[in-house]
Each structure stands twice: as structure tokens, then as C-alpha cells.
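Pulled from Swiss-Prot:
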VARIANT   SER8 to Arg  In strain: cv. Jl-1
VARIANT   GLY78 to Asp  In strain: cv. Ita-0
MUTAGEN   ARG233 to Ala  Impaired DNA-binding
MUTAGEN   GLU234 to Lys  In lfy-4; decreased in vitro DNA-binding affinities and leafy phenotype
MUTAGEN   PRO236 to Leu  In lfy-5; decreased in vitro DNA-binding affinities and leafy phenotype
MUTAGEN   THR240 to Met  In lfy-3; leafy phenotype
MUTAGEN   ASN287 to Ala  Impaired DNA-binding
MUTAGEN   ASN302 to Asp  In lfy-20; reduced DNA-binding affinity with a weak leafy phenotype
MUTAGEN   LYS303 to Ala  Impaired DNA-binding
MUTAGEN   PRO304 to Leu  In lfy-28; impaired DNA-binding and strong leafy phenotype
MUTAGEN   ARG327 to Lys  In lfy-9; leafy phenotype
Amino acid sequence: MDPEGFTSGLFRWNPTRALVQAPPPVPPPLQQQPVTPQTAAFGMRLGGLEGLFGPYGIRFYTAAKIAELGFTASTLVGMKDEELEEMMNSLSHIFRWELLVGERYGIKAAVRAERRRLQEEEEEESSRRRHLLLSAAGDSGTHHALDALSQEGLSEEPVQQQDQTDAAGNNGGGGSGYWDAGQGKMKKQQQQRRRKKPMLTSVETDEDVNEGEDDDGMDNGNGGSGLGTERQREHPFIVTEPGEVARGKKNGLDYLFHLYEQCREFLLQVQTIAKDRGEKCPTKVTNQVFRYAKKSGASYINKPKMRHYVHCYALHCLDEEASNALRRAFKERGENVGSWRQACYKPLVNIACRHGWDIDAVFNAHPRLSIWYVPTKLRQLCHLERNNAVAAAAALVGGISCTGSSTSGRGGCGGDDLRF
């Protein structure tokens with residue numbers, strides 16, 4: 001059999017025919033089919049899941065079953081990863097529908113991508129609003145004032161209202177005086193914050209002298225956690241005996257110790273809420289507890305004040321008799337609460353001495369003190385007293401050895417020249 005004949009018979013090539021043939025007609029553009037009411041209603045039944053899961057390879061039947069369980073795209077975006085796992089497990093158990101491994105990862109990836117998209121939209125919207133405010137302000141000086149006021153948020157609203165009325169009275173309703181006054185007020189508040197920072201962070205020395213007159217002054221400023229809201233000023237504390245009720249616009253020490261018991265109750269409530277939500281449970285009184293107390297209406301409980309007197313409460317818990325005796329003695333002498341607060345350190349240092357200078361162990365061993373952090377000054381005083389005790393013991397041992405050497409006639413430390 002001739003192979004050449006087979007190939008020539010199979011492939012017939014006619015170049016002239018290829019030139020004569022006309023090109024195929026261009027197909028008409030595809031018209032997009034209108035969305036029927038049935039299709040729109042079906043998409044609404046999915047709750048936006050078709051747009052959320054579309055690019056991630058999740059089967060349509062899986063999305064439909066998730067929608068049957070009552071979940072929407074907004075619901076899934078607000079859920080945590082553990083809750084998404086529970087949702088997928090419920091889907092498998094209820095409908096006996098086995099999810100693919102890629103679908104499980106795809107659902108989580110889609111939710112994370114949607115969260116990022118929403119966050120970017122919020123940031124763009126906020127930047128756009130700020131740009132509009134800046135462009136509408138005018139000159140450069142107004143730019144700085146407006147930007148600072150917008151960043152401060154609600155904390156500058158009373159300042160704006162007050163300065164607006166002042167500017168309206170002084171300038172006949174002009175706008176330039178309003179912004180200048182707002183900027184000047186802001187600079188004054190920033191200077192006050194700078195002056196308050198070293199007072200709050202340094203070891204309490206001079207502030208305790210005037211504590212009887214103005215005890216809660218630093219608690220009502222903006223240095224605490226209450227930026228943006230004005231805390232109601234509380235009456236100052238005075239030294240009172242156990243069971244004595246303070247008269248006038250004063251608060252006694254029994255009321256102060258009662259605040260610590262309230263903080264303990266708020267901590268228990270925060271722990272219960274955190275366990276129900278599956279979140280990290282705090283074991284000590286932290287900023288989260290103070291924020292919860294403020295939201296619950298107990299704005300008189302604030303972090304600076306509670307940390308300021310925590311060692312006084314510790315003495316009350318560890319040795320109530322010594323605490324009561326100290327209160328009676330200072331009440332008889334007419335001392336203010338600042339002097340009483342300073343005097344509470346020494347009994348605690350003595351208690352730490354009996355426990356090997358480990359003040360942290362003393363706090364953690366007590367059920368009512370284990371939720372509080374040890375004050376830095378108390379820890380420093382214990383460390384200082386321990387060093388002094390070690391140095392005194394070493395000097396005593398050295399003196400005894402030197403005295404023994406001089407009496408035996410071997411010289412050594414100089415004998416009679418030492419003075420103890």
C-alpha cells in the first residue's frame with residue numbers, strides 16, 4: 001500500500017477555495033437577560049451570601065443551606081472564628097451535608113475579606129469627611145484648629161460651645177474669634193495635661209500634704225481614663241474612726257474601703273460576661289473593670305483613686321486592729337488623710353518582713369487582695385528595708401568577728417578603733 005497516496009487522499013489542500021470563502025459573520029452582542037422577580041427574590045432569600053461566597057469556590061447548595069439556618073452576610077461578618085466553626089458543624093449535623101475542606105477555609109477567608117473591605121470603606125469615609133471639613137475651613141490657622149478639634153472628638157464640645165458664645169458676644173457673631181478662642185483654650189488644656197503627667201507618674205510626695213483639702217483633684221482631670229466626659233466631683237476623704245460617719249461634704253474611710261468591695265463585685269461581673277462570650281477572663285482589677293463600672297453608673301470608681309489608696313485597704317485587710325488603731329490615733333491628732341496614707345506603709349513593710357520580704361506573696365495569699373496589683377512605692381520600700389536589714393546583719397557579723405580577733409591578740413580589724 002502506497003503511504004503517499006493515503007496522505008494525499010486524506011488531506012486535500014485547495015488554496016484558491018480558502019481565498020474565496022467569506023469570513024464568518026460577527027455574532028450579535030449578547031443581551032443581558034433582565035432579572036426576573038423570582039431571581040431577585042431568590043437572591044434576597046440567600047441574604048447576600050451569593051456575593052460573599054462567590055469568588056471562594058463555595059458550592060451553591062452550601063450557601064443555600066447556610067441561608068436556611070438564618071445566617072446572612074452581615075451576621076457572618078460579625079461572628080468570630082470559633083462561632084464560624086460552630087456554624088459549619090451545625091450545618092453538617094442538621095442537614096447531613098459534608099463540607100469540603102476548601103469550603104471551610106473559603107468561608108473564613110470570605111468573612112475576613114469582607115471585614116477588611118468594610119474597614120477600608122469606613123476609613124475612606126472618615127478621611128473624606130475630614131478633607132471636606134478642612135477644605136471648608138479656609139486659612140491655615142483654621143486648619144490646625146479644626147483638625148485638632150475633630151481629633152479630640154466629643155471632649156471639646158463644651159469648649160466649642162463656650163467659645164462660640166464668647167466670640168458671638170465679643171465679635172458680634174464673627175467666626176474668626178470663635179476659632180481663635182478654641183485654639184487658645186486647647187493650648188491651655190495641653191499645658192495642664194503636661195503639668196499633670198509628672199504628678200501622676202512620680203512617687204507621691206508633695207501632693208499628700210494638701211490631700212485633706214483637695215483629695216480628689218487629680219481624679220477629676222483629664223489625666224485618667226475619662227477623657228471626653230466630665231466626672232462628677234466627689235467629696236474629699238477625711239480620717240474617721242471605724243464606724244464613724246463623716247459629716248458635711250466629706251467621705252469617711254469606711255466608705256473608701258467599701259469602694260474596694262464594689263470593685264471586687266464589678267470584677268466578678270466582668271469575669272462572668274467574659275466567660276459567656278468566650279473571651280479572656282481578667283484575674284485582677286484592670287482598666288476593663290473600671291470602664292465597666294463607669295458604664296454601670298459608678299463613675300465615682302476610677303483608677304487613680306483606687307490605686308492611690310490600695311495599700312491602705314491592704315492594711316485594713318491584713319491587720320484590721322492595727323489599721324483601726326492608726327485611724328484613731330490620727331483622728332485624735334487631727335491629721336489629714338494624706339498623712340494617714342503615708343503612715344500605712346510602715347505596718348505593711350513590717351508584715352512583709354515577717355514573710356521574707358515577699359509583698360507580692362502576701363497580696364496573692366489574701367482572697368480580697370489577690371485581685372489588686374502591688375503598689376510600686378510599697379515594693380520599693382520593702383526592697384529598701386530588706387537591703388538595710390542585710391547590710392545591718394553583715395555589719396553586725398563583721399563586728400563580732402573583728403572583736404573576737406582583737407581579744408585573741410591576732411590583730412585583724414583594729415580592735416578598739418571600731419565604734420558601733
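Positions of Cβ are set from backbone N, Cα and C atoms, glycine also.
Here the original residues are kept at every noted site.
Everything Swiss-Prot records as a feature, shown here on the structure.
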| residue | record | DSSP class |
| --- | --- | --- |
| GLY78 | variant position | coil |
| PRO236 | mutagenesis position | coil |
| ASN287 | mutagenesis position | helix |
| ASN302 | mutagenesis position | coil |
| ARG327 | mutagenesis position | helix |
Spatial neighbours of LYS303 (mutagenesis position) among the mutagenesis positions PRO236, THR240, ASN287 [C-alpha, 10 Å]: ASN287
Spatially closest candidate among ASN287, PRO304, ARG327, the listed mutagenesis positions, to THR240 (mutagenesis position) (Cα to Cα): ARG327
Of LYS303, ARG327 (the mutagenesis positions), the residue whose Cβ has the fewest other Cβ atoms within 10 Å: LYS303
Other CB atoms, at most 10 A from the CB of THR240 (mutagenesis position): 22
Cα-proximity to ASN302 (mutagenesis position), 10 Å cut-off, over recorded positions GLY78, PRO236, ASN287, ARG327: ASN287
Fewest other C-beta atoms within 10 angstroms, as judged across GLY78, PRO236, PRO304, which are the recorded positions: GLY78
Integer Cα-Cα distance in angstrom, PRO236 (mutagenesis position) to PRO304 (mutagenesis position): 14
Rounded Cα-Cα span from ASN287 (mutagenesis position) to PRO304 (mutagenesis position), Å: 11
Among ASN287, ASN302, the one of these mutagenesis positions whose Cβ has the fewest neighbouring Cβ atoms within 10 Å: ASN287
